[in-house]
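Asks: Feature table excerpt (Swiss-Prot):
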type	residues	note
BINDING	Ser220, Ser221, Gly222, Lys223, Ser224, Ser225, Gly239, Lys386, Asp388, Thr415	GTP binding site
BINDING	Ser224, Thr244, Asp317	Mg(2+) binding site
DOMAIN	207-505	domain 'Dynamin-type G'
DOMAIN	780-872	domain 'GED'
MUTAGEN	Met1 to Ala	Abolishes translation
MUTAGEN	Met39 to Ala	No effect on translation
MUTAGEN	Met81 to Ala	No effect on translation
MUTAGEN	Met92 to Ala	No effect on translation
MUTAGEN	Lys223 to Ala	Loss of stability
MUTAGEN	Ser224 to Asn	Loss of GTPase activity
MUTAGEN	Ser224 to Ala	Loss of GTPase activity
MUTAGEN	Thr244 to Ala	Loss of GTPase activity. Abolished GTPase activity
MUTAGEN	Glu294 to Lys	In mdm17; loss of function at 37 degrees Celsius
MUTAGEN	Tyr520 to Ala	Dominant negative mutant that induces fragmentation of the mitochondrial network
MUTAGEN	Asp542 to Ala	Impaired dimerization
MUTAGEN	Phe805 to Asp	Impaired mitochondrial morphology
MUTAGEN	Arg824 to Ala	Loss of GED function
MUTAGEN	Lys854 to Ala	Loss of GED function. Abolished GTPase activity
Amino acid sequence: MNASPVRLLILRRQLATHPAILYSSPYIKSPLVHLHSRMSNVHRSAHANALSFVITRRSISHFPKIISKIIRLPIYVGGGMAAAGSYIAYKMEEASSFTKDKLDRIKDLGESMKEKFNKMFSGDKSQDGGHGNDGTVPTATLIAATSLDDDESKRQGDPKDDDDEDDDDEDDENDSVDTTQDEMLNLTKQMIEIRTILNKVDSSSAHLTLPSIVVIGSQSSGKSSVLESIVGREFLPKGSNMVTRRPIELTLVNTPNSNNVTADFPSMRLYNIKDFKEVKRMLMELNMAVPTSEAVSEEPIQLTIKSSRVPDLSLVDLPGYIQVEAADQPIELKTKIRDLCEKYLTAPNIILAISAADVDLANSSALKASKAADPKGLRTIGVITKLDLVDPEKARSILNNKKYPLSMGYVGVITKTPSSINRKHLGLFGEAPSSSLSGIFSKGQHGQSSGEENTNGLKQIVSHQFEKAYFKENKKYFTNCQVSTKKLREKLIKILEISMSNALEPTSTLIQQELDDTSYLFKVEFNDRHLTPKSYLLNNIDVLKLGIKEFQEKFHRNELKSILRAELDQKVLDVLATRYWKDDNLQDLSSSKLESDTDMLYWHKKLELASSGLTKMGIGRLSTMLTTNAILKELDNILESTQLKNHELIKDLVSNTAINVLNSKYYSTADQVENCIKPFKYEIDLEERDWSLARQHSINLIKEELRQCNSRYQAIKNAVGSKKLANVMGYLENESNLQKETLGMSKLLLERGSEAIFLDKRCKVLSFRLKMLKNKCHSTIEKDRCPEVFLSAVSDKLTSTAVLFLNVELLSDFFYNFPIELDRRLTLLGDEQVEMFAKEDPKISRHIELQKRKELLELALEKIDSILVFKKSYKGVSKNL
């Protein structure tokens, strides 16, 4: 029974020394097969031993031991199998991790070969013998030939070919991650930052800048494809018509610690765009925004692409040269494009002249323009595209030509496959391999890849493989030539770094001069006073809060009571005018004694209705609304007295904040006030003191009303004339004349006459009631005869009660919460909004811009000085070119 654990232990030791690799030969068994056979032997041996043990020992005294061992037998077997299973899983995981890289390479090669075979087979149907009319070597043939050579080398054990394959694999790995960090002193990234700073200072200056690589070429030269091959993404708009109508200032930033590929549009304040279809769409819209009548614009589009797979470069893509204007294009388009390109081709910019191999260099628009801007060819790099369209010997002669010599030479690239990639060719059986593509291209993209992104990535890989296979196949022709996109990238990195490095000292001198001028202006105009948009905003908010604090001290209970009392006085006058002053029996109130109890009851009920209408008119909401409006109006007055009056953004924010704070307590305050005045709706108890105050207030109120009526009547009389007004009034008072002609009187004159009659009657009534109030109405007993006094007393009680709760529920809450809420909303404002607010004032805008210019110049000068200090310890940089 002890044989099974011992054999398992021996087996584990043997398996531990067994190599876990995948054998390609069918005659060699894998470790899994050996392990399975050994496990079978273990089980058979253990079973045989157990049976033998039971048969040979039949003693009754040993039955308990036998039974216990039989029971433990499954446990031993199960434990052994579990240990073996765990070991198998461990070895399988080790084997999978060992072969993962190899499988990935095989998968990439298989997919590319399937694509090439599909293209070759489809080409056999449409072309003669599978060869294109352009004379290119079919990609599938190149890949197949390369694969056959590799297999033959492996069978023969040729060490030289193995070394070549290792070099190619190493090149592929180096291409996957850009090595900008290892190039020279890695100064390009810092100098591109300086260039970006200088562009912020003055983007239109041709002197205050560092060199860039300016890409020029005709529309069919493959200019856009060269840029996309450097970036590794398709993002530039293409089309049969001219789609590049504005310069594209492209900045590539190497981010070694990031797996994302993102795009920024700094001038549009759009950042971290991961969808390059969106980038392409935006570039198309920005270019198409240029009117057809203008065709091209000098306003650049600023685009920054960040990735671990791009070098640190600063490029400018210009509109392609044309030979003949189209019918829908302006006649001066050719001249406009030439003038725009000349602006960017000036020193110290590097010129990247793109020319197609199938076009004679004598007709190259790019070389012609570069020769005009750089006669000696010291700043020009020639790039020859579409080398696969010509014979290798001719391609070599183009790259090594002496007719059009350039100091930096020519670089040959192939940026496209012989035929465009069709989606149906992405899979072996006509279907897009979505799963495999996702595994390849979604790495580092956090799930952002889609079918279109996969297609773009596949195009770049296939293009790179095609270029690599072509130059490898024709290696003997391009021995002494500079070819491949990788070589172009390396050359651009070195040249740009050297050019920028050489331009640092003269640029530093210019920056110092500009800084001195800016500092002098800043001192003269603003006395070196530091001001930021945020500090300007906070200073104005502090002034606003101080004004609100003063308003809080002035706006106490008496102010609130006067506002509410004035409104209720007007309501009292409206009630009196409606229910009393139009009553024909008003004269009866002046008699010493009413004729009957019925008449007395009539005036008593009339007073109750008037009082009820006053108390049930919605005092809660009326008083709350009046208080709210008074606060908002005073807040507007405070804003108008500060510098915020010129800033609509902050004025709206302050007003909306105040409205929200007041609205939060509006309904609860109105309900509280309404509940407090509820007893006055049923019974109003007046003391003699209240009556006396109300009587005096009523007299003053009637006097003011009488004064206003007399003033208005006198104004009409002066405007029309006393005699003419008397005639009109006499005519209107005679009712029989209303049915006849107007005797030449205008409609306006008749309206003035009607108003004068009304005012005359109202003055007589007010004079009559004023005498009544002065001579009588001395006590509450006469409240039915003196409704003016009674209603005035009621309004006074309503006002006093409402003010108590308005002061507590609304005012105190507003003055406490408004500054807090205002600060909270101000913190939510972004830097862009704060800067926009500050620049609404022209003087402040000038202050901030001049100060920002001074700070940017200081920052650029500091960075340049640090690079120059470091550069002194580095000699012979230009010798690496």
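Indices start at 1 and increase along the chain as displayed.
Each Cβ is built from the backbone N, Cα and C atoms, and glycine gets one as well.
Every residue here is the original one, so none of the noted swaps is modelled.
Give me the lay of the land around each of these features.
Replies: In the three-state DSSP classification, Gly222 (GTP binding site) falls within coil.
When secondary structure is read from DSSP and collapsed to three states, Asp317 (Mg(2+) binding site) falls in the strand class.
Mean pLDDT for the domain 'Dynamin-type G' (207-505) in this predicted model: 80.
With DSSP states grouped into helix (H, G, I), strand (E, B) and coil, the domain 'GED' (780-872) comes out at 82 helix, 0 strand, 11 coil.
A simple way to gauge crowding: the CB of Lys223 (mutagenesis position) has 29 other CB atoms within 10 angstroms, across all the protein chains here.
Over all protein chains present, the Cβ of Ser224 (mutagenesis position) has 23 other Cβ atoms lying within 10 Å.
Under the three-state DSSP scheme, Thr244 (mutagenesis position) falls in the coil class. Around the Cβ of Thr244 (mutagenesis position), a 10 Å sphere holds 23 further Cβ atoms from the protein chains shown.
Note: Glu294 (mutagenesis position) has non-local neighbours Pro330, Lys336, i.e. same-chain residues 6+ apart with C-beta under 8 A of its own C-beta. In the three-state DSSP reading, Glu294 (mutagenesis position) counts as coil.
Residue density at Tyr520 (mutagenesis position): 10 other Cβ atoms are found within 10 A of its Cβ, drawing on all protein chains shown.
The C-beta environment of Asp542 (mutagenesis position), restricted to residues of the same chain at least 6 apart in sequence and closer than 8 Å, is empty. Classification of Asp542 (mutagenesis position) by DSSP places it within a helix.
The Cβ of Phe805 (mutagenesis position) has 21 other Cβ atoms within 10 Å, all protein chains considered.
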Asks: Identify all same-chain residues not among Ser224, Thr244, Asp317 whose C-beta atom falls within 8 angstroms of the centroid of the Mg(2+) site's C-beta atoms; report them in sequence order.
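Replies: Other same-chain residues near the Mg(2+) site: Val215, Lys223, Leu227, Leu236, Pro237, Val243, Ile248, Leu318, Pro319, Gly320.
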Asks: Let me check the 10 A CB neighbour count of Arg824 (mutagenesis position). How many other CB atoms are there?
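Replies: Taking all protein chains shown, Arg824 (mutagenesis position) has 10 Cβ neighbours within 10 Å.
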Asks: Out of these recorded positions, Ser220, Asp317, Asp388, Lys854, which one has the fewest other C-beta atoms within 10 Å of its own C-beta?
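Replies: Among the recorded positions Ser220, Asp317, Asp388, Lys854, the lowest count of other Cβ atoms within 10 Å belongs to Ser220.
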Asks: Distance between Asp388 (GTP binding site) and Thr244 (mutagenesis position) at the Cα atoms, whole Å?
Replies: 26
Asks: In whole Å, how far does the CA atom of Gly222 (GTP binding site) lie from that of Tyr520 (mutagenesis position)?
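Replies: It is 49 Å, counting Cα to Cα.
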